[in-house]
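Trainee: Sharing a structure, written as structure tokens. Questions coming.
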Amino acid sequence: MGPCHGALQPLSLLVQAAMLAVALAQGTLPPFLPCELQPHGLVNCNWLFLKSVPHFSAAAPRDNVTSLSLLSNRIHHLHDSDFAQLSNLQKLNLKWNCPPAGLSPMHFPCHMTIEPNTFLAVPTLEELNLSYNGITTVPALPSSLVSLILSRTNILQLDPTSLTGLHALRFLYMDGNCYYKNPCGRALEVAPGALLGLGNLTHLSLKYNNLTTVPRSLPPSLEYLLLSYNHIVTLAPEDLANLTALRVLDVGGNCRRCDHARNPCVECPHKFPQLHSDTFSHLSRLEGLVLKDSSLYQLNPRWFRGLGNLTVLDLSENFLYDCITKTKAFQGLAQLRRLNLSFNYHKKVSFAHLTLAPSFGSLLSLQELDMHGIFFRSLSQKTLQPLARLPMLQRLYLQMNFINQAQLGIFKDFPGLRYIDLSDNRISGAVEPVATTGEVDGGKKVWLTSRDLTPGPLDTPSSEDFMPSCKNLSFTLDLSRNNLVTVQPEMFAQLSRLQCLRLSHNSISQAVNGSQFVPLTSLQVLDLSHNKLDLYHGRSFTELPRLEALDLSYNSQPFSMRGVGHNLSFVAQLPTLRYLSLAHNGIHSRVSQQLCSTSLWALDFSGNSLSQMWAEGDLYLRFFQGLRSLIRLDLSQNRLHTLLPCTLGNLPKSLQLLRLRNNYLAFFNWSSLTLLPNLETLDLAGNQLKALSNGSLPSGTQLQRLDVSRNSIIFVVPGFFALATRLRELNLSANALRTVEPSWFGFLAGSLEVLDVSANPLHCACGAAFVDFLLQVQAAVPGLPSRVKCGSPGQLQGRSIFAQDLRLCLDESLSWDCFGLSLLVVALGLAMPMLHHLCGWDLWYCFHLGLAWLPRRGWQRGADALSYDAFVVFDKAQSAVADWVYNELRVRLEERRGRRALRLCLEERDWLPGKTLFENLWASVYSSRKMLFVLAHTDQVSGLLRASFLLAQQRLLEDRKDVVVLVILSPDARRSRYVRLRQRLCRQSVLFWPHQPSGQRSFWAQLGMALTRDNRHFYNQNFCRGPTMAE
């Protein structure tokens, strides 16, 4: 049966290929290969390195496609027919296919070609993104277009014909067509009235284009005009004369303060910018005005006259440190909701006090005030007194001000405040209230260095599964990244309504004993991560009766102190605690033997050393057993190598989510999941599992989500997942699977909602079963067309599993064997008759001539052959020369030339002992075809070298054979007259050792030729013909 089976295998493969082809015709394969169909009619072709727009088959539901994204491919040419097949296409994204040279990662120039009817063939198109492409003109566009993005292109001119016919256009973005990353050496030219025909245009953005004036005759329908980061340093009423519908105007960054710039900056000219008093007075509908980074020192109240609807004002990154203490510009802005004054600092100066101007009290609708980066060191009631009368104020940003004294009790006068950010300051503790007078320029000035202006590290966000956010709480105070060493109750006096307090990234090293937070009777969330807390007292945090979330992560220093005990019994005395994080503390010994709580829902214990704790016999075996209501438990990064059933059995039975990511688990007892009857999510990603073979998921388990990604799984036993009937999400990505078998799942396969098998080295052999299976469950496989790729064979490695051509899907080894055999038969069948007909007698004659010649030639060679190809002569007293001869010359000529190896005669190796020196020398000279002289210098030659040279000259006179070859190792030997004469007569017999390693290969080739050919072939015929043999 074996031979028959082998003969029928190609036929079966052809049948399978035909079946797959039929499946393709019936639409079983993903319809938009190589792209992916996503919800709401979006076809995602991003990051596929496509060089042309894919043409989808007629069987695909092309009429359902409303959005096509071709982001970050390599499409340089768009044809008229590329999108014509998509009759209902509304959104098209072609961003970053052919970026200009300045924006390309390798700075390669690129020009995109767009044929005239490419977009006109799509009359339903409404949104088009051509940004980050090397186009120089606006292509022909359909009249249906509503949104057009031409940012970061090479378009440098707009005239009335550029956008003609686009009467429906509402959004036009042309940012960054001429700036430091996309240089052009000029400015974007917008001809007067070029956009006037766009009667419905509401949004226009021309940022980063080197503009020096506001384009003239803009459409009066504009509501959003963004002109930031150009070079417009003068604004007059006529610049915005007809734009009475404007709601948002951004003219920031046109006259920059370069001491705070994060990119190339041009200093603002002296006495600029020049803003006319009535520049904005006619913009009665204006709601947002951006004047950031404009080198403003004063605020003219007339600028804001008539702006009764202004709700957002951005004045950040200016020089308003004096102005904000006495300005009256805010008196008429009763509707203002957001005001940004950040980084209005004096260069290299930190002031002692700051007192806001009384006009701030007129901002009755203000909800958010950003004052970070103004640099004042004291925060008192006087500082924010005008804000106390603002009933709507909710968010106040005061971070990065180098505040070292802060009276936190002043915030009791702000009943509407929901969020106060005092992070990244230098607050070290409570201060007594003091009366402070004087303006911002009063008091002592402290000069700052560049190091002081460096921002601190960002906080590490916590997963909301284990630590809730404060965004929904009514009052939050952020004191993270300050200089707190201890926490005193006086700091929070009169802040009883505080619900969230962040104290992370300080240096708090005290032993909390239940008295530090007494005034905070309403506190629900407390963040003390990244500190040095000493958890010794059993009543820690018990003064917080409403505490629900406590973050004690990254407090590892006390736990690393040998011999010091730690008390976690306070957890049992927090009756409302729901979330607790003890992550990344390195907890390994001398802690409470058990955590107890009836209220705790989520515990993050990642980044500790449970492996060491559970290795201490039964001491910590029941460490988590007392958490009766625990639902979520994170045990990631605990250096666990095994997880015994007794360990799982002592976890809380109420657990629904268990994370064991990034441990060292090479084995997991799946049957022990019955010990956790309520477990719904198990995360084993990033471990060292090699196979899912020891048993299977138990029957009756409640498991719904299983993550075993980033392991090394190469095998899954049949039926492993079949009994877990409630399993809906399975992540098998980033393993070593070569196939995905339907037998793993049984009847469960149809119930899966997510099956991730990406980043596995799947073996894409002909008739691979996993292809049919993945097609059956393709709705559950994320990124099936693009992210599920082949790992073998080599020609398909890294390509989609659908990349192979079904017509070529044959047995590869059999194909090669048949091809080789047929080629050999054809070649022999053609060659033999042809050779016999054309040159049969010649071949017969050459064959017999060769038989007669070979023995005679061998006898003649034996009679005339010499013992050595070359006799090597050198000065043994020079160790460097001797080392070069033995370790370089000998190895190269005798060992590395293979069949062309030369036979060298060396004095110390080949001279016969017992003979005189002259006898050995005579025999060596006359038994060698050539004499190779290796010289370091040619000015002093004596001893054996001189005698050998004289014998070579004698041989020249007697036998008329020039056998001398010179190898000169030192460059100063070129001064020798003999060397220069011999170079002139017989250049190939004088070789110089090259200084550069790149020339050594040529040197050895020249030396081999010099030793194997007669010197008479090397003589310069212009001077002589060389020695000739006597007749």
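Just so you know, glycine gets a Cβ as well, placed from its N, Cα and C.
Don't expect the noted substitutions in this model, because it carries the original residues.
The following feature annotations were taken from Swiss-Prot:
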| type | residues | note |
| --- | --- | --- |
| MUTAGEN | Trp47 to Ala | Significantly decreased binding to agonist CpG-DNA |
| BINDING | 47-51, 72-77, 95-109, Tyr132, Arg152, 179-181, Tyr208, Arg262 | DNA binding site |
| MUTAGEN | Trp96 to Ala | Significantly decreased binding to agonist CpG-DNA |
| MUTAGEN | Phe108 to Ala | Significantly decreased binding to agonist CpG-DNA |
| DOMAIN | 866-1011 | domain 'TIR' |
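Could you give the neighbours, burial and distances for every feature on this list?
Mentor: Residues near Trp47 (mutagenesis position) in space but far in sequence (CB under 8 A, at least 6 apart, same chain), listed by position: Leu71, Ser72, Asn73, Ser786.
All protein chains included, Pro99 (DNA binding site) registers 23 other Cβ atoms within 10 Å of its own Cβ. Secondary structure at Pro99 (DNA binding site), taken from DSSP and collapsed to helix, strand or coil, is coil.
Annotation note: Phe108 (mutagenesis position) sits in a coil segment as assigned by DSSP. For Phe108 (mutagenesis position), the same-chain residues 6+ apart in sequence whose C-beta sits under 8 angstroms from its C-beta are Ala101.
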Trainee: Using Cβ-Cβ distances, find the residues under 8 Å from Trp96 (mutagenesis position) that belong to the same chain and are at least 6 apart in sequence, listing them in sequence order.
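Mentor: When sequence neighbours closer than 6 are ignored, Trp96 (mutagenesis position) has Leu71, Ser72, Ser131, Tyr132, Asn133 within Cβ distance under 8 Å.
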Trainee: Taking each of the binding-site residues His77, Lys181 in turn and counting other Cβ atoms within 10 Å of its Cβ, which one has the fewest?
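Mentor: Across His77, Lys181, these binding-site residues, the one with fewest Cβ atoms within 10 Å is Lys181.
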Trainee: Tally of helix, strand and coil residues over the domain 'TIR' (866-1011) according to DSSP?
Mentor: 82 helix, 24 strand, 40 coil
Trainee: Where does the mean pLDDT land for the domain 'TIR' (866-1011)?
Mentor: 85
Trainee: Using Cβ-Cβ distances, find the residues under 8 Å from Pro109 (DNA binding site) that belong to the same chain and are at least 6 apart in sequence, listing them in sequence order.
Mentor: Pro100, Ala101, Gly134
